[in-house]
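Engineer: Just lifted these from Swiss-Prot, have a look:
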- 79-132: domain 'bHLH' (DOMAIN)
- 150-222: domain 'PAS 1' (DOMAIN)
- 333-403: domain 'PAS 2' (DOMAIN)
- 408-451: domain 'PAC' (DOMAIN)
- S97 to A: Impaired nuclear accumulation, decreased interaction with CLOCK and disruption of circadian clock function (MUTAGEN)
- L102 to E: Reduced CLOCK binding. Abolishes transcriptional activation by the CLOCK-BMAL1 heterodimer (MUTAGEN)
- L122 to E: Reduced CLOCK binding. Abolishes transcriptional activation by the CLOCK-BMAL1 heterodimer (MUTAGEN)
- L154 to A: Significant reduction in nucleocytoplasmic shuttling; when associated with A-157 (MUTAGEN)
- L157 to A: Significant reduction in nucleocytoplasmic shuttling; when associated with A-154 (MUTAGEN)
- K230 to R: No effect on sumoylation (MUTAGEN)
- K236 to R: No effect on sumoylation (MUTAGEN)
- K279 to R: No effect on sumoylation (MUTAGEN)
- I323 to D: Reduced CLOCK binding. Slightly reduced transcriptional activation by the CLOCK-BMAL1 heterodimer. Impairs regulation of circadian clock. Loss of ability to inhibit the expression of CD274 in macrophages (MUTAGEN)
- L370 to A: Significant reduction in nucleocytoplasmic shuttling; when associated with A-374 (MUTAGEN)
- L374 to A: Significant reduction in nucleocytoplasmic shuttling; when associated with A-370 (MUTAGEN)
- S418 to A: Decreases without abolishing O-GlcNAcylation (MUTAGEN)
Amino acid sequence: MADQRMDISSTISDFMSPGPTDLLSGSLGTSGVDCNRKRKGSATDYQLDDFAFEESMDTDKDDPHGRLEYAEHQGRIKNAREAHSQIEKRRRDKMNSFIDELASLVPTCNAMSRKLDKLTVLRMAVQHMKTLRGATNPYTEANYKPTFLSDDELKHLILRAADGFLFVVGCDRGKILFVSESVFKILNYSQNDLIGQSLFDYLHPKDIAKVKEQLSSSDTAPRERLIDAKTGLPVKTDITPGPSRLCSGARRSFFCRMKCNRPSVKVEDKDFASTCSKKKDRKSFCTIHSTGYLKSWPPTKMGLDEDNEPDNEGCNLSCLVAIGRLHSHMVPQPANGEIRVKSMEYVSRHAIDGKFVFVDQRATAILAYLPQELLGTSCYEYFHQDDIGHLAECHRQVLQTREKITTNCYKFKIKDGSFITLRSRWFSFMNPWTKEVEYIVSTNTVVLANVLEGGDPTFPQLTAPPHSMDSMLPSGEGGPKRTHPTVPGIPGGTRAGAGKIGRMIAEEIMEIHRIRGSSPSSCGSSPLNITSTPPPDASSPGGKKILNGGTPDIPSTGLLPGQAQETPGYPYSDSSSILGENPHIGIDMIDNDQGSSSPSNDEAAMAVIMSLLEADAGLGGPVDFSDLPWPL
C-alpha cells in the first residue's frame with residue numbers, strides 16, 4: 001500500500017514538474033518571435049526539410065551542442081544572403097555588358113561623346129532596327145573594292161562602264177557637293193559650274209517634288225536631336241569615322257529631267273530681241289536615270305565649313321551618291337529572221353473622256369514621256385489624225401459594253417515628234433454599286449514592222465475599217481475640203497484640239513444614260529448597256545411636237561454612215577428613228593465652240609424626254625400594280 005502511494009506521488013510530481021511547461025512556452029514564444037521577425041521584413045525564410053532552425057536553436061540555447069548548431073545556422077543565413085547579392089550583381093553586370101554590346105552595334109550610339117543611359121540605347125536600337133526594314137546581310141563598301149585598284153581608278157572604271165556621271169547631293173538642301181567631269185558630255189555643264197549649286201535649279205519644275213521625296217527619309221543618319229533621358233538635355237556627339245554601312249532602305253533609283261546647256265543664240269536684230277530672248281534663255285531638258293545610295297559622312301570629313309550652326313552639331317551629313325545616265329527611249333527595230341522576243345508593252349488607265357489618270361513606268365522606255373507628262377492629257381492628242389475615227393468608235397464600244405475591245409494598229413506620237421505603231425486592248429471597269437463606268441484600262445503593245453506587214457493572229461482585226469478624220473467631219477455643200485490647222489512648234493500628224501473628242505463622247509454616253517435612266521427595265525442592267533426601245537407614238541404630245549418642229553437637238557449616237565442597224569446598244573435601231581436623221585459623228589463641234597441652243601430646240605428635247613417617260617414608266621395613265629412581287 002505504501003509502495004503504491006509512493007508511485008502515485010512520484011507520478012504526480014513528474015507530471016507537475018516545470019520542464020515540459022517551460023518547453024511548451026519556450027516553443028510558443030520562439031515561434032511567435034519568429035513570426036514577428038518574418039512580418040517585419042525578413043527577406044527570405046531559409047528552412048531545410050521543413051524544419052525551422054531558429055526554433056531548434058532557441059530551444060537548445062543552453063545546450064553546447066545546440067549553440068554550435070545555432071552558430072552554423074546563422075552562418076548559413078549570412079552565406080545565403082551573400083550568394084543572393086552575388087547573383088544579382090552578376091545579373092546586372094551581364095545586362096550592362098549586353099547593353100554595351102548593343103550600343104556598339106548601333107551606328108548612332110557610336111557617334112555619341114558620352115556614355116548613354118540604358119533607355120536611350122534601347123530606343124536607338126529600336127530606331128535602327130526599323131530603318132533596316134528586314135534587310136539581310138548588310139555590307140560595307142570596302143568589301144566591294146578590289147585591293148589592287150585605287151579609288152581614282154575605280155571611279156574611272158565605274159564611269160566608263162555606266163556611261164554617265166557621278167554626283168553627290170546633300171539631302172538637307174539639295175546642294176551639289178561633287179560631280180565628275182564626265183557631266184560635260186551629257187549636260188554640257190563643266191564641273192565647276194555645278195559644284196556648290198542647288199540641284200533643284202537644274203531640274204524640271206514638275207520633277208522637283210519627286211526628287212525631294214527621294215532625298216528625304218534618310219535611313220542612315222536621322223536628323224532629329226537626341227535627348228538624354230536622365231538630364232533632359234540634347235546629347236552632343238563626337239563622330240568617329242568608320243566604314244559606312246549600306247542597307248536596302250537607302251537604295252535609290254528614279255528618273256528626272258535636267259537642264260541641258262545649249263549654246264546661246266546671238267541676236268543681231270534689235271526689233272526681235274524680246275521674242276528671241278525667250279528662246280535663247282529656254283533650256284531643253286533630257287531624262288536622267290539616277291541610281292545610287294543614301295550615305296552619311298561627318299561634316300568635317302567633307303570639308304564643309306558652313307554647317308557650324310548649333311542645330312547641326314552632332315549630326316551626320318546625309319548625301320545621295322548616285323550615277324546619272326542619259327535615258328534614251330527604245331525605238332523598236334525590225335527584227336531579223338524569225339526570232340520571237342517578248343513584245344514591249346505598257347499599261348495605262350484613262351478616265352471616261354480619254355484622259356490619262358495612270359501610266360505604267362514602262363511607257364518611258366517606249367514613248368520617252370515621263371508618267372507625269374502624260375497625266376491629265378487626253379489620249380486623242382497623241383493619236384494620228386487618220387486613226388481618230390476608228391479609235392473614237394472603239395471608245396464608244398468600250399463605254400457601252402463590258403467586253404474587251406481590241407483596236408487596229410494605230411500611230412501614237414512619241415516625244416521626239418515621230419510616230420510609233422501600237423495596238424491596244426481596252427476594257428472598262430464598272431463600279432458594282434453605282435453601275436457606272438469609272439475608268440478604262442488600256443494595254444498597249446508595240447507592233448514591229450514585220451508583224452505589221454505579215455499580220456499577227458493573236459490580235460484579230462476589227463471588221464470596221466479605220467475612218468480618217470476627214471471622212472467624219474462633214475464639209476459644206478460644194479465647199480472646199482477642210483484643212484488641218486498646224487500649230488507652230490508641234491510636228492504634223494495630230495489634230496489641234498483633239499482632246500475635246502473624248503469629252504464629247506463621254507457626254508454623249510452620259511446623255512443617253514440620262515434619257516434611259518428613269519426606265520424600270522434598265523434598273524437591273526448597266527446604265528451604258530442600253531437596249532433598243534420603239535420610238536414614241538406620234539399621238540403623244542411629244543410626238544406631235546417632233547413631227548411639227550423637226551428633228552430635236554439631241555446628242556448624236558456616234559453611228560457611222562451605214563452602221564445604224566449593225567451596232568447594238570443604241571436607243572433606236574430603226575433607220576426612221578428620231579436619232580437616225582442625224583447619223584454622223586459630232587466631231588465637227590471641235591471647230592465650232594458656240595454650242596448654244598435655241599428655245600425651240602430645248603422645248604423639242606424636253607418633249608422627247610417627257611414622251612419617253614410616259615411610254616416607259618406609264619405616267620400617262622393608270623398603272624396596274626397586280627404584277628408586283630410584294631403586297632401593297
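Even glycines carry a Cβ here, placed using N, Cα and C.
Distances, neighbours, how buried they are, the whole picture for these features please.
Structural biologist: When DSSP labels each residue, the domain 'PAS 1' (150-222) comes out as 36 helix, 14 strand, 23 coil, counted as helix, strand and coil in that order.
Note on the domain 'PAS 2' (333-403): its mean pLDDT in the predicted model is 85.
Under the DSSP three-state reduction, S97 (mutagenesis position) is assigned to helix.
In sequence order, C109, V121, L122, A125 are the residues of the chain that are 6 or more apart from L102 (mutagenesis position) and have a CB within less than 8 Å of its CB.
Neighbours of L154 (mutagenesis position), defined as other CB atoms within 10 A of its CB across all chains, total 13.
Less than 8 angstroms from the CB of I323 (mutagenesis position) sit I158, L159, A162, G164, F165, L166, S290, T291, G292, each of them six or more residues away in the same chain.
The local packing around L370 (mutagenesis position), expressed as other Cβ atoms within 10 Å of its Cβ over all shown chains, amounts to 23.
Annotation note: L374 (mutagenesis position) sits in a helical segment as assigned by DSSP.
Residue environment of S418 (mutagenesis position) contains 12 other Cβ atoms, counted within 10 Å of its Cβ in all protein chains.
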Engineer: Which whole-number value in Å describes the distance between the Cα atoms of L157 (mutagenesis position) and L370 (mutagenesis position)?
Structural biologist: 30
Engineer: Between S97 (mutagenesis position) and L370 (mutagenesis position), how far is it from one CA atom to the other, in Å?
Structural biologist: 54
Engineer: Where S418 (mutagenesis position) and L374 (mutagenesis position) are concerned, what is their Cα separation in Å, rounded?
Structural biologist: 16
Engineer: In which DSSP state, out of helix, strand and coil, do we find S418 (mutagenesis position)?
Structural biologist: coil
Engineer: Work out the three-state DSSP category of I323 (mutagenesis position).
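Structural biologist: Assignment for I323 (mutagenesis position) reads strand.
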